[in-house]
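So that you can see what the record holds, here are the features copied from Swiss-Prot:
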{"type": "MUTAGEN", "residues": "Leu69 to Ala", "note": "Slight decrease in antibacterial activity against E.coli"}
{"type": "MUTAGEN", "residues": "Arg73 to Ala", "note": "Decreased antibacterial activity against E.coli. Weakens interaction with B.anthracis lef and with HIV-1 gp120"}
{"type": "MUTAGEN", "residues": "Cys92 to Ala", "note": "Impairs bactericidal activity against E.coli and S.aureus; when associated with Ala-65, Ala-67, Ala-72, Ala-82 and Ala-93"}
{"type": "MUTAGEN", "residues": "Cys93 to Ala", "note": "Impairs bactericidal activity against E.coli and S.aureus; when associated with Ala-65, Ala-67, Ala-72, Ala-82 and Ala-92"}
Amino acid sequence: MRIIALLAAILLVALQVRAGPLQARGDEAPGQEQRGPEDQDISISFAWDKSSALQVSGSTRGMVCSCRLVFCRRTELRVGNCLIGGVSFTYCCTRVD
């Protein structure tokens, strides 16, 4: 599992380096300001079904969550997806006692 976590970290760094600075898109308003490299952030979106949402009770308070490449660990619950650099990862949480 440590190897998978290390490979995931290397993949994320490689994606960030490859992405470079944000480019202005044709669908943006002409007067819209372009963000510099220091203003870039990672967008994480969550999408889960009702059964997962009920298990989490609408919050991840008291839980430790992380984005995994494919599968959650045996002690974790799959809550949704993380979208990092255009790549979808599995969002997994485990309860903290």
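Glycine too: its Cβ is placed from the backbone N, Cα and C atoms.
Modelled residues match the original; the substitutions are not represented.
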Length of the line joining the Cα atoms of Cys93 (mutagenesis position) and Arg73 (mutagenesis position), in Å: 9
Between Arg73 (mutagenesis position) and Cys92 (mutagenesis position), the C-alpha gap once rounded to whole angstrom: 8
Residue among the mutagenesis positions Leu69, Cys92 whose Cβ has the most other Cβ atoms within 10 Å: Cys92
Neighbour count (Cβ, 10 Å) for Cys93 (mutagenesis position): 20
Cys92 (mutagenesis position): secondary structure state under DSSP, collapsed to three categories: strand
Residue pair Cys92 (mutagenesis position), Leu69 (mutagenesis position) - Cα distance, angstrom, rounded: 10
In three-state DSSP terms, the structure that Arg73 (mutagenesis position) belongs to: coil
